[in-house]
Amino acid sequence: MGACLTLSFSCDEVVNQISQGLCINVGYICELSKNVVAMKKDMEVLKKKRDDVKRRVDIEEFTRRRERLSQVQGWLTNVSTVENKFNELLTTNDAELQRLCLFGFCSKNVKMSYLYGKRVVLMLKEIESLSSQGDFDTVTLATPIARIEEMPIQPTIVGQETMLERVWTRLTEDGDEIVGLYGMGGVGKTTLLTRINNKFSEKCSGFGVVIWVVVSKSPDIHRIQGDIGKRLDLGGEEWDNVNENQRALDIYNVLGKQKFVLLLDDIWEKVNLEVLGVPYPSRQNGCKVVFTTRSRDVCGRMRVDDPMEVSCLEPNEAWELFQMKVGENTLKGHPDIPELARKVAGKCCGLPLALNVIGETMACKRMVQEWRNAIDVLSSYAAEFPGMEQILPILKYSYDNLNKEQVKPCFLYCSLFPEDYRMEKERLIDYWICEGFIDENESRERALSQGYEIIGILVRACLLLEEAINKEQVKMHDVVREMALWIASDLGEHKERCIVQVGVGLREVPKVKNWSSVRRMSLMENEIEILSGSPECLELTTLFLQKNDSLLHISDEFFRCIPMLVVLDLSGNSSLRKLPNQISKLVSLRYLDLSWTYIKRLPVGLQELKKLRYLRLDYMKRLKSISGISNISSLRKLQLLQSKMSLDMSLVEELQLLEHLEVLNISIKSSLVVEKLLNAPRLVKCLQILVLRGVQEESSGVLTLPDMDNLNKVIIRKCGMCEIKIERKTLSLSSNRSPKTQFLHNLSTVHISSCDGLKDLTWLLFAPNLTSLEVLDSELVEGIINQEKAMTMSGIIPFQKLESLRLHNLAMLRSIYWQPLSFPCLKTIHITKCPELRKLPLDSEIAIRDEELVIKYQEEEWLERVEWDNEATRLRFLPFFKFFGPEWQVSYVR
């Protein structure tokens with residue numbers, strides 16, 4: 001064993017010697033542990049600072065329409081890079097620390113420890129540098145306002161292309177400053193507005209900003225200003241707390257410096273742009289406002305004279321949309337499904353909301369039975385169909401928004417009629433008066449005015465649809481009708497309160513669990529044969545039984561326990577020949593319609609109905625007598641048109657005993673009766689519709705008409721008079737006044753046919769509100785207005801309200817009027833078989849509504865013979881002539 005050698009030296013000296021020899025920084029090794037701890041600590045500080053900065057950036061970008069500064073983004077990127085490098089260093093940290101020896105002052109692998117220590121020191125410096133750079137006073141910069149923010153929209157849209165282009169033309173070419181889009185709920189107004197919004201991003205329109213705001217019911221000015229403010233980068237916590245006046249000023253200052261488009265979706269009342277701070281659009285500032293609403297009234301209050309209606313889809317478009325929603329696989333699931341699917345789609349009547357919801361509901365139904373059941377449910381009580389909870393409440397908003405409570409029951413009443421049923425406005429008003437919706441103690445004129453106002457409200461709210469051809473009729477969209485029935489049954493809770501089973505093939509009155517709860521019942525257009533039994537309908541006020549062609553018999557007991565019945569309509573029951581005397585038990589009855597029945601005599605019990613106000617007896621081809629009618633003391637309106645029995649001398653006497661009579665619509669076949677009626681001032685005042693058929697004048701051949709302020713319609717067929725004149729005393733002059741020139745101021749419709757003695761209709765000068773004139777098959781008529789006769793009545797310009805003129809088979813007709821007329825309301829002229837009529841009273845200078853005018857003719861040779869005052873007139877009106885071939889037939893008024 002050899003001797004030991006002991007050497008004594010310090011570790012520092014060894015390391016120093018090595019470092020001097022290698023020219024390295026020994027601190028990388030000696031201070032590695034300390035530097036790693038410092039690096040970790042500083043990195044945690046940096047990450048917290050990074051998180052704080054990022055949070056500030058996110059908040060400002062999200063809530064205040066700002067964009068992060070480039071230096072902030074660069075710093076965040078650098079921090080991310082450093083963090084990755086830091087994490088990489090930490091992966092070998094434990095191994096490097098284990099490599100140290102001599103209490104951390106030396107390393108088992110000096111080179112490796114040196115290099116790692118150097119990286120730690122450099123990382124520490126980089127972290128410290130980034131941390132010092134991360135103290136930002138501001139982290140974002142306000143961004144320029146985006147010109148347009150595109151809205152999400154469903155990929156499949158059907159049937160809006162034409163409407164979209166029309167609206168776009170209004171905005172960009174026609175110069176309309178405010179465009180109103182109105183239509184019923186679920187028709188696609190919001191979708192259309194969304195497409196308009198997105199179209200601005202496709203087109204270079206020159207607008208600085210396009211703003212979208214959803215308004216909804218009960219507009220919240222503060223919220224709407226807030227939505228506009230956010231779009232204009234005015235929003236923020238501080239601005240949110242500013243009062244509305246200051247916010248309006250801020251909005252005005254921004255919008256007043258640029259062209260803008262404001263899109264307001266779903267407005268229910270006038271939106272005051274001034275209160276919002278929105279400059280009013282004008283041609284000078286070039287700004288636009290487009291809004292959607294369910295009410296045409298709102299369009300008027302927004303100062304839009306010509307709003308654009310968004311209508312339901314056409315049948316082919318509706319079917320296309322429905323197919324998309326159902327899917328090809330389902331439609332091909334069975335050969336019968338496509339035909340059934342068309343019927344289901346038809347129940348939606350082109351309403352996109354219903355087509356979408358019902359189509360999606362049926363998308364997985366691949367059994368024929370499921371489709372048949374769907375048709376059955378939609379036909380009987382659609383509210384129970386799956387998905388209707390997504391449709392009916394949306395439509396109900398329009399009902400809820402009816403401000404007058406009086407209007408709501410009138411609307412619900414319209415649901416008693418069949419689908420797509422055309423309701424006569426005045427008949428509807430008569431129902432409402434009898435039901436008590438309109439005060440029956442008002443004068444007839446005032447009650448009618450209220451009724452027409454209610455109809456107008458419902459039409460403008462898109463809850464009723466006005467007929468395009470016959471303005472005196474309205475109808476209800478089928479889905480809106482289902483909504484009304486749902487409401488009438490207390491949202492489905494009390495279905496028996498309002499029973500409507502129309503056109504479903506009933507052969508008897510339906511079974512009802514609780515007759516005492518029934519208030520209204522409509523069984524129109526069925527096949528009921530007998531009304532028997534004695535149902536205790538103590539609350540029933542309305543019973544519609546129209547057009548049950550098989551109805552033969554009503555038992556004596558049927559009316560015994562219906563004491564509250566107000567309206568009974570039995571019209572159109574062509575097999576019904578008798579009414580029971582027990583009708584006298586209907587002590588509350590105010591309205592009775594027996595038109596188009598085969599009843600020969602009115603029951604004696606009818607005379608006991610002391611509250612009966614309205615009695616209609618039209619087209620009763622076997623009616624022989626209504627004697628005793630004077631005993632119906634409360635009668636206010638009697639209608640006896642085109643029945644076997646017409647007005648006779650004794651009936652004139654009876655009618656004069658009816659003290660409360662206000663309206664008389666009557667047919668007459670005798671000249672003596674005409675004379676007697678026209679000499680009964682109180683009855684003349686009641687005349688509203690006068691039909692003369694087969695009246696042959698027995699004296700002078702002149703029909704002299706007195707002043708008839710309420711006369712609305714005149715039909716003269718196969719009569720022998722050679723002239724119609726106005727009573728002389730009507731035209732007499734007083735010492736201070738000129739002749740009266742408007743003694744038929746309510747007359748709107750005149751139909752004359754097969755009157756071979758008449759040569760002219762100059763008396764029509766005194767009908768200033770005439771809208772429809774038909775003259776047919778009268779071989780001696782030479783002119784509508786005779787110039788010589790008219791010259792004695794200077795200052796009267798005829799036909800200022802005329803909309804429709806029909807002239808047919810008038811062999812001698814040479815002139816309508818001897819000089820051009822303005823015809824400001826004229827829409828259609830029908831001329832057939834009038835070979836001598838060579839000239840129409842038209843002139844190129846008159847302001848006629850030529851965008852609607854149609855001039856129909858049937859003979860090409862007639863058009864070739866038409867004479868024009870000048871070439872300008874010919875060029876203007878020739879495009880409005882439309883040829884109708886021999887298949888076109890003239891329709892005659894019954």
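Cβ atoms are placed via backbone N, Cα and C, with glycine included.
Sequence unchanged from the original; the noted substitutions are absent.
As given in Swiss-Prot:
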BINDING   Gly183, Met184, Gly185, Gly186, Val187, Gly188, Lys189, Thr190  ATP binding site
DOMAIN    140-443  domain 'NB-ARC'
MUTAGEN   Gly2 to Arg  In summ2-5; suppresses the extreme dwarfism and autoimmune phenotype of the double mutant mkk1 and mkk2
MUTAGEN   Pro152 to Ser  In summ2-7; suppresses the extreme dwarfism and autoimmune phenotype of the double mutant mkk1 and mkk2
MUTAGEN   Gly186 to Glu  In summ2-2; suppresses the extreme dwarfism and autoimmune phenotype of the double mutant mkk1 and mkk2
MUTAGEN   Asp478 to Val  Constitutively active protein that induces pathogen-independent hypersensitive response
Review point. Within 8 Å of the Cβ centre of Gly183, Met184, Gly185, Gly186, Val187, Gly188, Lys189, Thr190, which other residues of the chain have their Cβ, at the recorded ATP site?
Key: Thr292, Arg294, Val310, Leu351, Pro352, Leu353
Exercise for review: Rank the recorded positions Pro152, Gly185, Gly186, Gly188 by the number of other Cβ atoms within 10 Å of each Cβ, and give the residue at the low end.
Suggested key: Pro152
**Study point:** Alpha-carbon spacing, Gly183 (ATP binding site) to Asp478 (mutagenesis position), which is rounded to whole Å
**Key:** 15
Check your understanding: Relative to the Cβ position of Val187 (ATP binding site), how many further Cβ atoms are located within 10 Å?
Key -> 24
Revision key, fill the gap. The sparsest Cβ environment within 10 Å, among the recorded positions Gly183, Met184, Lys189, Thr190, Asp478, is found at Thr190
Practice item. Quick one: pull the CA-CA distance for Gly186 (mutagenesis position) versus Asp478 (mutagenesis position), whole Å only. Key: 13
Exercise for review: Fill in the CA-CA distance, Lys189 (ATP binding site) to Asp478 (mutagenesis position), as an integer in Å.
Suggested key: 19
Practice item. Please give the average pLDDT for the domain 'NB-ARC' (140-443) in this predicted model. Key: 92
Practice item. Give the distance between the Cα atoms of Met184 (ATP binding site) and Pro152 (mutagenesis position), rounded to the nearest whole Å. Key: 23
Check your understanding: Of all the recorded positions given, namely Gly185, Thr190, Asp478, which is spatially nearest to Pro152 (mutagenesis position) at the Cα level?
Key -> Thr190
